[in-house]
Amino acid sequence: MGICLMKRCCSWFLLISFLSALTNENEAISPDGEALLSFRNGVLASDGVIGLWRPEDPDPCNWKGVTCDAKTKRVIALSLTYHKLRGPLPPELGKLDQLRLLMLHNNALYQSIPASLGNCTALEGIYLQNNYITGTIPSEIGNLSGLKNLDLSNNNLNGAIPASLGQLKRLTKFNVSNNFLVGKIPSDGLLARLSRDSFNGNRNLCGKQIDIVCNDSGNSTASGSPTGQGGNNPKRLLISASATVGGLLLVALMCFWGCFLYKKLGRVESKSLVIDVGGGASIVMFHGDLPYASKDIIKKLESLNEEHIIGCGGFGTVYKLSMDDGNVFALKRIVKLNEGFDRFFERELEILGSIKHRYLVNLRGYCNSPTSKLLLYDYLPGGSLDEALHKRGEQLDWDSRVNIIIGAAKGLAYLHHDCSPRIIHRDIKSSNILLDGNLEARVSDFGLAKLLEDEESHITTIVAGTFGYLAPEYMQSGRATEKTDVYSFGVLVLEVLSGKLPTDASFIEKGFNIVGWLNFLISENRAKEIVDLSCEGVERESLDALLSIATKCVSSSPDERPTMHRVVQLLESEVMTPCPSDFYDSSSD
């Protein structure tokens, strides 16, 4: 009897174990689990976090980065920010129909946003910024009636902004800045109330939100349906051809009339395009070696127009200001900040104006007007390093590149170690390294990030403006240190050596940025391939030293990065003939 009872117990135990295993297997392959595994299988690389997702696990709710509803056990949040994810977004994500929060920003995801994401009707927040996502914004996102936050900034999106997004009545935050979007910004619903900050960095957008008028041909056409229904319709082509004939006659008449008006009124139209400095404007000069009266400077300011623009950036428009005695200055216009901020702004400018160093662009003074601040800097005829590397026809030889790197390092090191108070730049990039007539580098725009950090618009611009140069921890926390500058400097060195932008298209195709590309080449023992093929006179020993320094600077761990003082020491001892006294040269050329 005991033996029979034991056999029955064993049979029941085996049956219960089998049913339990079957239940666990069914849980592991739930629709939500399958969707997440499809995402995992499509990712080509990561820091290992999603490698812990196992199909045999009984519950995907225990997976890293996954949050489930306590009662329904459905996935409600997927948060995998800054985990070095490289790969496409699979359409299976659309099966997570209870998903409320999708946070995949600060990775290396690419290809397009799946239209199936529009099936996740419970979504309240989509954060895909700082990736390499291409294609158009799916119009299906307009179906997400509960969506509150949508951030697609710092990607490679193209096409028009779908008008369907204007239907999102609960949307409070929207950011598509720094992409390649084109056409007219829809003026439906919330989209009509958004400011310029949501769209910065898309050169071919137009609309009242960014104060750019759309023309009838081109931009407004690009803002049509993103589904591409325009096509080469024969009737449209016929109408277009007929309209062109009449249009040419109209253009000829307009040109004739325009020339007549220009002779009469043209010069009046270009006056005071920069700013009306009358009525309470004052000039503050920091260095006593400028022999100009305030009225002379103000007179020159009033004559500036769009023909004098030499650059535009996240901090403002830059104009070329020529004085009667032949001296030339660069004038940076910063729009008036919030009321009550003037005193702090002026105090900080006094600090910046006291800094003089061979490898920094001198701030000579500023004009305080009722509507804006106009900062007066030394003008450097060599333009920016960005222009020299990527936009001009001439090629920088090896010696010029090395000297530029060393000069930029010395300027940044001076800000970190010899200024009181110390200055963290936060926006080191090639367009902020200016060159004089001898191609000697000077760091510009230092201190401006701190001046404007309390402005919401600036925070958006600074992060967007330096995308590709930003240290990982800065993108994650928003907290800048000297080591975030060191990382950006390391990226700058790689840019100078390679002649490629940090987010060059050749990297994006492989899911890299310039740092990822370097790491890949190092793993393949091909680091030398990073050098620009057009660069002449490359010295192998100097190249090895520069690659070693750059690799240290772009370490993912801030603690492993050298200080800029140490970087200068390495450059002087391993790349050039040591001349340490030059580092502390605070004289201005």
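The backbone N, Cα and C atoms fix where each Cβ goes, glycine too.
Summarising the annotation, Swiss-Prot assigns active site, proton acceptor to Asp427 and lists sequence analysis as the type of evidence.
Residue density at Val318 (ATP binding site): 21 other Cβ atoms are found within 10 A of its Cβ, drawing on all protein chains shown. The annotation ATP binding site is assigned in Swiss-Prot to Ile310, Gly311, Cys312, Gly313, Gly314, Phe315, Gly316, Thr317, Val318, Lys332.
Per Swiss-Prot, the feature domain 'Protein kinase' maps to 304-576. Mean pLDDT of the predicted structure over the domain 'Protein kinase' (304-576): 83.
In Swiss-Prot, a mutagenesis experiment is listed as Lys336 to Arg, annotated with the note Normal interaction with ACC synthases.
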Rounded to the nearest angstrom, how far is the Cα of Val318 (ATP binding site) from the Cα of Asp427 (active site, proton acceptor)?
17
Cβ packing number for Asp427 (active site, proton acceptor), 10 Å threshold:
25
For Asp427 (active site, proton acceptor), what is the secondary structure by DSSP, using just helix, strand and coil?
coil
At a 10 Å cut-off from the C-beta of Ile310 (ATP binding site), count the other C-beta atoms across all protein chains.
14
